[in-house]
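Working notes for the structure below.
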Amino acid sequence: MENRIEMSQLRASKKDSKISYVLLMATKLYLEGGQPVGSKLLKETYCSDLSSATIRNYFAQLETDGFLRKNHISGGRIPTDLAFRYYADHNAPFLEQEEILAIQQKLTELPEYSKNIVKDLQKASEVLSDILQLPVCFSSPRFESDSVINIQLVAIDDQRVVFVLSTEFGQVFTDVLWLPEQLPENSLKRIEGFLQNYLRKQPSDSLLSQKEKDLGMVLYNEVVVRYLTRYCHFSEEDLYQTGLSRLLKYETFKDPETLAQGLAFFENRKHMCQLLNTYLHKETPTAFIGRELTDIVGNTDPSCAVITIPYYMDRTPLGAFGVLGPMNLPYQQVFGTLSLFTERLKVILTQSFYKFKLSFRRPCPTDPRCSQRPAELTRSSSIKLLPAKELS
């Protein structure tokens, strides 16, 4: 992002390395305990070579520079988003050996290479969310030569049904269909069976009435048109998310307004796609903290942090994972975990792409060639409209 916070704001980091160290250690202590940091506690833990008076003087300068704020109850200091940014930028990813072993064991739950690539990515996001105990989202391109393998109909009420269309690569499309009249449940099941049999080129149920068959053909064409519309017109990445309820265990998000702001940002497809694409060709994690998110969200300060990292097939980025959390995240551990995770995922995806000869396409909302692309994509789709003679 063009206007990310410049660390030159911390004037003392150039003049005196000690004040920089005090800031880093105060932030580290706050991340460890979650409580305002006093000069006495900081001296006892990480700054034994400095007097309490010197630490207080440094605290005062850091307050002036906007890196710390005073807690009016205890008198201790709390890091601001500038402090968390400085901490994230000046600490390499770090995991204890036992943490690495635990994460590697958890990563064995990732699926092996397969053709069901979207489902595998969704499973991977569940594993990552479980490891970090944080909400996770990821962006995904569309994979070519995908095949529709199933259609399901689920009744909502007397005249509306949801159709669920699933593909070989794990994509799922849903929409609502309107029935011309109320149908018995067993009739809807027979129509669903007709759609599935037609899709798989199998004979239809002998119990299917002509009226049910006619309705089935109309519904089939409606499903196909809606699917092809979404399949061909691809203006932004597909976005998947999980683990939103994990935010509730963090003190920051027990405030309803803060929780609503964080979730509103995470749920906004446009904002998240923009954020995930910002550093798509950077192989290391990137943190967006507090006010750094404001340019994407608008005037609202979301008081949270999002950490992103792209995932690769060989040397080609396919999309990115994003992690949402409070600003006081353990950045070193989160960065280290994301690096281990994407390294393992890269191996799996590379094997899948080469074994099954997969290809993909990205959104092209402004590409003039896109206007010619739908016809080509429609011809290559595995699902077709019924011939006119079958509808007569």
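Residue numbering: from 1, along the chain as shown.
Backbone N, Cα and C define each Cβ position, glycine as well.
Nope, none of those substitutions made it into this model, it's the original residues.
DSSP classifies Gly33 (variant position) as helix under the three-state reduction. Long-range Cβ contacts of Gly33 (variant position) within its own chain (separation 6+, distance under 8 Å) are none. Gly33 to Ser appears in Swiss-Prot as a natural variant; the accompanying note says: In strain: E/UW-5/Cx.
Long-range Cβ contacts of Lys213 (variant position) within its own chain (separation 6+, distance under 8 Å): Phe194, Ser204. According to DSSP, Lys213 (variant position) sits within a helical segment. Here Swiss-Prot notes a natural variant, Lys213 to Glu, with the remark: In strain: E/UW-5/Cx.
Packing around Ala320 (variant position) is summarised by its Cβ count: 25 other Cβ atoms lie within 10 angstroms of its Cβ, all protein chains included. The DSSP secondary structure for Ala320 (variant position) is strand. One entry in Swiss-Prot concerns the natural variant Ala320 to Thr. Its note says: In strain: E/UW-5/Cx.
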